[in-house]
Every structure is written in structure tokens, then in C-alpha cells.
Amino acid sequence: MKEDQVVAEEPGFQDEEESLFQDIDLLQKHGINVADIKKLKSVGICTIKGIQMTTRRALCNVKGLSEAKVDKIKEAANKLIEPGFLTAFEYSEKRKMVFHITTGSQEFDKLLGGGIESMAITEAFGEFRTGKTQLSHTLCVTAQLPGAGGYPGGKIIFIDTENTFRPDRLRDIADRFNVDHDAVLDNVLYARAYTSEHQMELLDYVAAKFHEEAGIFKLLIIDSIMALFRVDFSGRGELAERQQKLAQMLSRLQKISEEYNVAVFVTNQMTADPGATMTFQADPKKPIGGHILAHASTTRISLRKGRGELRIAKIYDSPEMPENEATFAITAGGIGDAKE
């Protein structure tokens, strides 16, 4: 496959990827038996880093792993991984692995500092018809194209919670970028999630797939992240449980994005904010998911309608980009620049 060759040509990129995907089978050399390794893989833990990212308590909940075994596994994993501290310079070198996926609009990319970032969760929220699903579909195509900074392009996993995924839309967008329809559709793995639990289970499959084809997958899209939680947990009585389950899922997403160096893009809905009328806010709506989702998302983008097919994206929260706005258009070929 073409992506393999591109990645293989860059020795620096390859070394970094190697150290990123230390296979869990390496534990055999440190006295962990194959049966126990299989148990870890069954819950989506496929790398040494994955063990480091999982608490002892969570590992003890894996069927067939006793506390003594978990201690032994943790000890073996710690021998294989370097200690946790780096200088800021070393970390900045490590950050060079981070890539950006273009949104299809130069203005929008500029707003995001290059596009949708890997090793991070980017959340786009807005009312209906603000371009969230169109952006998801456009990213399915642009993530496959070679991009800036030696980005080789790669495959995508799309988890659909609202039945809004349309392969025909990808064909239209592929035409704009002059890419073969079948090749584009072949590189997108699609799954429909029916409940919030099912959504969580799919993430185990995602982790296994990312590990199996290390370095090939570049993007995970969930459209939309909160829809099923809204249905499965209704009313204030279930809010605490909903937020707890949501926190677990977002933590899993963060780990997947860092462990496999992929970009995670999620869309979110809006809700009326009953407290906003007291403070005379111009727009008394807010994204759902509360503080838990707000803290888990690395970059949050607010989308709103402009004139006609124009939409306005605003940085709502970002660790490095200033609060700013960009105007983009929804075209037949997906997200594009607004024509004056």
C-alpha cells in the first residue's frame, strides 16, 4: 500500500512510530504468559504504553487477572518504557510527530494553526445545519491526501451515532480533489453505534485496529459524541452517572489519540442554557456534556450560520490558538473557502 512506502521513506518518522507502538507481546520476555497477554488484548490494550495508561484497578477488572498478576504486568511494562520525565526541549522534539489534517478551507486551517491536530481531541459544536457533519465528511477525504510537513495521508474510522453518514457525499468531495471514488471509500472504516455502551465497546475495536495497522490510520471521527448519552441517560437523576460514563469514554479517546498518534474529531450538539438569560448573554445556548467534555477536548470550535451557505467558525477553547473567527463555505465539494 502506498501509505506504507511514504512512511518508510522517512527514517525519523519511522523510529518515532516504532517507539510509539511497542507491542504488548514484548512482555513475554519478562515472564508474562501468552494467555494473560491475550486477556489484555481482548479489552483493547495492545501496546506497552496502553498498560501505562491503564490503572491497576481497571486491569484487575479484566476477567482472569489477579492483583498479583497485574502487579507483575505493571512491573514488566515499566522495565520496557523510559521514565516519565523529559526536558521541555525533548518534549518539543517529540511534538514534531504531531501532524495536521486540512479542513478543506485555508481560512479555517489558519484558525486552527494548520488543521485538525493529531494526539488531540478537536470538538466542533453548533446548532443543526452549521456544517458539523459536512466537516466530518470533508475530513474523511482530506485525511487521505498527502499534506504539509511530510504528512503521508492515511485511513479513517468513522463512528456514526445519528445515522448521518452518506458515502455518496464522499464521492462528491472526492471529485473536488480528483481522487478515485472507490479508493476513498475503501479507506474509510464505518461503524454505526446504537447505544452509549456500544459506542464505548467500539473504541476497544478501534484501539485493536489502530494497533494492527500501526501508522496507517490517521483520524477517528465520532459524529456526534453526545447524542446517545442524551438518550440513554435522561433527567437530572441520571446526570451523575452519565457524566461518569462520558468521562471514561473521553479518557479512552485521549489515550487512543496519544498512544497511536491519530487525530480525534468529534461533533457535539447545543442545548438551551437556562442560566444565561440572567446574565443577558447574546446567545443563550451552550454545548452539551458539561465541564467533563469541556476539559477533555483539546480544541473546541463553535460553528454558527452566516449568510446563505457561509458558516462562521470560532475558537472557543484552545491551548495554543488565540480566540479568533474564520468564515468558510459549504460547497458541493465539502468545506471550502468563502468567496467574497
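Keep in mind that glycine also has a Cβ here, set from the backbone N, Cα and C atoms.
Sequence annotations record features per position, and here Swiss-Prot assigns ATP binding site to GLY126, GLU127, PHE128, ARG129, THR130, GLY131, LYS132, THR133 based on a curator's inference. Long-range Cβ proximity for LYS132 (ATP binding site), meaning a same-chain Cβ under 8 A and a gap of 6 or more residues, is found for ALA124, PHE125, GLY126, ASP223, SER224, THR267, ASN268, LEU303.
Residues or ranges marked as ssDNA binding site by Swiss-Prot on the basis of experimental evidence: ARG230, PHE233, ARG236, ARG242, ARG311. For ARG230 (mutagenesis position), other Cβ atoms within 10 Å of its Cβ number 16.
A helical conformation is recorded for ARG242 (mutagenesis position) in the three-state DSSP classification. Around ARG242 (mutagenesis position), the C-beta neighbours below 8 angstroms that are at least 6 residues distant in the chain are PHE229, ASP232, PHE233. What Swiss-Prot lists as dsDNA binding site is ARG230, ARG236, ARG242.
Record note (Swiss-Prot) on the mutagenesis of ARG230 to Ala: Abolishes binding to ssDNA or dsDNA. The secondary structure of ARG230 (mutagenesis position), as reduced to three states from DSSP, is helical.
Among the mutagenesis experiments that Swiss-Prot reports, PHE233 to Ala is described with the note: Abolishes binding to ssDNA.
Every protein chain considered, the tally of other Cβ atoms within 10 Å of the Cβ of ARG236 (mutagenesis position) stands at 6. In Swiss-Prot, a mutagenesis experiment is listed as ARG236 to Ala, annotated with the note Abolishes binding to ssDNA or dsDNA.
Here Swiss-Prot notes a mutagenesis experiment, ARG242 to Ala, with the remark: Abolishes binding to ssDNA or dsDNA.
Here the residue is the original one, but Swiss-Prot notes a mutagenesis experiment at this spot, GLU258 to Ala or Gln: Decreases octamer stability. If you take the C-beta of GLU258 (mutagenesis position) and look for same-chain residues 6 or more apart in sequence within under 8 angstroms, you find LYS49, MET53, MET119.
Same-chain residues at least 6 positions away in sequence with a Cβ under 8 Å from that of ARG311 (mutagenesis position) are, in sequence order, THR130, GLY131, LEU303, ARG304, LYS305, THR327, PHE328, ALA329, ILE330. Taken residue by residue with DSSP, ARG311 (mutagenesis position) is part of a strand. Listed in Swiss-Prot is the mutagenesis experiment ARG311 to Ala, annotated as follows: Abolishes binding to ssDNA.
Other residues of the chain with a Cβ within 8 Å of the Cβ centroid of ARG230, ARG236, ARG242, the dsDNA site, are PHE229, PHE233, SER234, GLY235, GLU238, LEU239, GLN243. The binding residues for ssDNA are recorded as ARG230, PHE233, ARG236, ARG242, ARG311; their greatest pairwise CA distance is 33 Å. Other than GLY126, GLU127, PHE128, ARG129, THR130, GLY131, LYS132, THR133, the residues of this chain whose Cβ falls within 8 Å of the Cβ centroid of the ATP site are, in sequence order, LEU303, LYS305, ARG311.
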